[in-house]
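Encoded as structure tokens, the structure appears first; notes follow it.
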Amino acid sequence: MKKTTLALSALALSLGLALSPLSATAAETSSATTAQQMPSLAPMLEKVMPSVVSINVEGSTTVNTPRMPRNFQQFFGDDSPFCQEGSPFQSSPFCQGGQGGNGGGQQQKFMALGSGVIIDADKGYVVTNNHVVDNATVIKVQLSDGRKFDAKMVGKDPRSDIALIQIQNPKNLTAIKMADSDALRVGDYTVAIGNPFGLGETVTSGIVSALGRSGLNAENYENFIQTDAAINRGNSGGALVNLNGELIGINTAILAPDGGNIGIGFAIPSNMVKNLTSQMVEYGQVKRGELGIMGTELNSELAKAMKVDAQRGAFVSQVLPNSSAAKAGIKAGDVITSLNGKPISSFAALRAQVGTMPVGSKLTLGLLRDGKQVNVNLELQQSSQNQVDSSSIFNGIEGAEMSNKGKDQGVVVNNVKTGTPAAQIGLKKGDVIIGANQQAVKNIAELRKVLDSKPSVLALNIQRGDSTIYLLMQ
């Protein structure tokens with residue numbers, strides 16, 4: 001096969017050399033015209049790349065020094081000859097800790113590289129990831145044209161991994177235009193721009209692989225855009241743009257067992273970035289409002305168990321007293337299907353979107369309750385930051401001692417053994433089970449009837465004090 005290919009190539013070369021000068025010129029012109037008509041990202045990138053910057057950071061962080069055996073601590077005190085100038089042990093953690101290396105904290109300097117995006121040219125605002133500039137004492141920004149500026153911190157939010165810095169004495173900057181990230185669809189083209197490994201501005205392309213990704217860190221507000229555009233170390237804080245050159249996300253994380261790119265990258269949606277940075281500009285921080293609910297994802301099995309005619313949404317398992325949700329009349333067992341007229345795909349998506357909204361924001365939530373669509377209006381209250389035991393999904397309810405409460409008043413939990421499945425799902429002494437899988441439970445016999453059907457998901461309706469909650473298990 002190789003010989004045939006080479007022969008054909010040689011033949012084509014011979015014929016080409018035999019062409020007249022006029023024919024050769026025509027061929028060259030045709031080739032040039034074809035090249036000019038080929039689609040390219042270059043015109044868009046020429047406009048966008050000046051708004052993407054490289055960020056160099058210097059800072060210090062506290063690290064724990066190793067704890068040495070007690071018998072050796074006397075030899076490594078501040079006055080010890082082992083810790084004096086010229087000693088090979090002087091720079092060791094045992095001498096640097098100041099207390100004989102007994103496990104105390106020590107300040108350690110670091111340098112880091114990342115990327116950022118200019119969102120306000122006049123004021124010099126640059127958005128990046130919190131993990132790029134966290135603990136920074138010196139922040140320097142380099143533009144695509146090589147100019148360098150000092151920058152200062154404006155605000156940061158570890159829970160969303162967004163930070164806002166400001167270029168000092170900005171001149172002739174180019175700001176990026178933000179797109180509506182809610183309009184994104186799986187399959188839309190994406191372009192990632194950043195500074196991987198400190199190489200300088202680099203461009204990669206791909207598509208939107210998925211929307212509404214979460215679960216990287218359960219405590220954070222996550223509603224990621226997933227893309228297969230290559231995102232590597234140093235790309236953090238860089239831009240994810242559409243083919244119009246508009247910002248659709250801030251690159252923030254990759255899923256990579258060995259630290260390299262395998263085509264699974266995550267970006268924070270531009271609408272989320274817009275809400276957070278506007279608060280940082282105004283307050284220097286994010287002042288979150290909260291709904292005051294606990295919940296979980298609505299999947300097909302839970303929908304079947306709860307007899308809900310929906311496949312996607314946020315299932316409300318508990319409403320906190322005196323919260324925004326409680327005042328609006330939201331109840332345990334409701335399914336939140338929309339926020340301000342836009343569909344809600346999961347509890348994580350609801351949490352992330354509400355988590356970017358400031359105190360006092362007015363919302364309209366679409367609910368599915370008893371098979372009917374209900375809309376409620378509410379105003380977000382300030383986050384209480386109270387830690388509430390959430391209801392998780394575990395197997396079984398073994399470990400709970402129960403008895404009938406009066407005549408047909410439900411099943412009361414008399415005791416819960418520590419470490420048992422009943423304790424794990426959140427059952428507590430004094431709880432009263434009044435329903436299971438949307439069926440009323442008046443006594444143990446009725447509860448046993450539901451359990452004997454061996455449902456794939458069990459949703460217990462619990463009366464706890466003055467509140468009604470749901471505990472979910474499968």
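Just so it is clear, glycine is given a Cβ too, placed from its N, Cα and C backbone atoms.
No noted substitution is present; original residues retained.
Over in Swiss-Prot, the protein carries these features:
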BINDING   Glu58, His131, Asp161, 234-236, 252-256, 291-295  substrate binding site
MUTAGEN   His131 to Arg  Loss of peptidase activity with no detectable changes in secondary structure
ACT_SITE  His131  active site, charge relay system
ACT_SITE  Asp161  active site, charge relay system
MUTAGEN   Ser236 to Ala  Loss of peptidase activity with no detectable changes in secondary structure
DOMAIN    377-466  domain 'PDZ 2'
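Sequence features, as recorded in Swiss-Prot, placed on the structure.
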| residue | record | contacts (Cβ under 8 Å, 6+ apart) |
| --- | --- | --- |
| Glu58 | substrate binding site | Lys109, Phe110, Met111, Ala136, Thr137, Val138 |
| His131 | mutagenesis position | Asp161, Ser236 |
| Asn235 | substrate binding site | Ser115, Ala192, Gly194, Asn195, Pro196, Thr202, Asn251, Gly265 |
| Thr252 | substrate binding site | Asn129, Asp161, Phe224, Ser236, Gly237, Phe266, Ala267, Ile268 |
| Ala256 | substrate binding site | Ile262, Ile264 |
Counting across all protein chains shown, how many other Cβ atoms sit within 10 Å of the Cβ of Asp161 (substrate binding site)?
25
